[in-house]
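Please read the structure below before turning to the comments.
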Amino acid sequence: MAAKIPGVIALFDVDGTLTAPRKEATPELLDFIRELRKVVTIGVVGGSDLSKISEQLGKTVTNDYDYCFSENGLVAHKDGKSIGIQSLKLHLGDDKLKELINFTLHYIADLDIPIKRGTFIEFRNGMLNVSPIGRNCSQEERDEFERYDKVQNIRPKMVAELRERFAHLNLTFSIGGQISFDVFPKGWDKTYCLQYLEDFSEIHFFGDKTYEGGNDYEIYESPKTIGHSVTSPDDTVAKCKALFMS
């Protein structure tokens, strides 16, 4: 077998890049990733926590990729072993966190949208995930909200309000997926994981939300990466084949 290309890593977003949003990766995609790993070092970076990424990419995800970064790299694994962890609670403190959560819940309570379900705020290790409709809606309701949001700008308006109200906390608000947005301290976006990849001369990042405000934007635009904007898992495979396997 040919040796891996030295000094090069292919780093992937999850939703919309390796999988359809919140869906499991297809067997074909997983087979391709195994083949690609023989050619280059591979890593995955997702905004979700490790349990959600495992649901999508498999329970052995921390071993299937050379690097696995959940919560934008605030929880980091290399070769299946933990190499770093950062906490929002320690960073902000409970008082500021409570102020932010209370305001957000009041805002959602006053929001007039067609349907609401449950789990409007999910507290993760390194971020808050906020969903105006509630995370435990059905897939059909997700699709419906995404269409509604594109017309009514529910998430962008909410983000603008929170950004202004909590400017003193120096937070980033990042819209991702179909129904939610993430809230985390500035610099805790996906570029956070790059500190673990300084030995690589080429970091190829693949993501779908690479526009300003999207949760792949900062890492896609970073001078430390070579950014590739993709539209689907099939597009990711095609771009990787052209880059690394042709």
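Any Cβ shown, glycine's included, is placed from N, Cα and C.
In this structure the noted substitutions are not present, so the sites keep their original residues.
What you see is a predicted model, and the numbers here were worked out from it, not measured in a lab.
Annotation comment: Swiss-Prot describes D15 as active site, proton donor/acceptor, evidence class similarity to another entry. For D15 (active site, proton donor/acceptor), the number of other Cβ atoms no farther than 10 Å from its own Cβ, over all displayed protein chains, is 24.
Counting only residues at least six positions away in the same chain, the Cβ atoms of D13, D15, G16, T17, G214, D216, S229, V230, T231, S232 sit under 8 Å from the Cβ of D208 (Mg(2+) 1 binding site). According to Swiss-Prot, the Mg(2+) 1 binding site annotation covers D13, D15, D208.
Marked as alpha-D-mannose 1-phosphate binding site by Swiss-Prot: R22, R124, R135, R142, S180, D182. Annotation for R124 (alpha-D-mannose 1-phosphate binding site): same-chain Cβ neighbours under 8 Å, separated by at least 6 residues, are S48, D49, E71, L88.
Proximity of T225 (Mg(2+) 2 binding site) to non-local residues of its own chain (separation of 6 or more, Cβ distance below 8 Å) is seen for L11, L194, I203, H204, F205, I219, given in sequence order. The Mg(2+) 2 binding site annotation in Swiss-Prot covers Y220, T225, and the record cites similarity to another entry as its basis.
Taken residue by residue with DSSP, G7 (mutagenesis position) is part of neither helix nor strand, so it is coil. Long-range Cβ proximity for G7 (mutagenesis position), meaning a same-chain Cβ under 8 A and a gap of 6 or more residues, is found for D199, F200, S201, E202. In Swiss-Prot, a mutagenesis experiment is listed as G7 to R, annotated with the note In pmm-1; 18% reduction of catalytic activity. In pmm-12/dgr1; 92% reduction of catalytic activity resulting in lethality when grown at restrictive temperature; when associated with Q-37.
All protein chains shown were included, and the count of other CB atoms within 10 Å of the CB of R37 (mutagenesis position) stands at 15. One entry in Swiss-Prot concerns the mutagenesis experiment R37 to Q. Its note says: In pmm-2; 86% reduction of catalytic activity. In pmm-12/dgr1; 92% reduction of catalytic activity resulting in lethality when grown at restrictive temperature; when associated with R-7.
All protein chains considered, the CB of R22 (alpha-D-mannose 1-phosphate binding site) has 18 other CB atoms within 10 Å. Secondary structure at D15 (active site, proton donor/acceptor), as computed by DSSP, is strand. Those residues of the chain, other than D13, D15, D208, with a C-beta within 8 angstroms of the mean position of the Mg(2+) 1 site C-beta atoms are V14, G16, T17, L18, P21, G176, G207, K209, N215, D216, V230.
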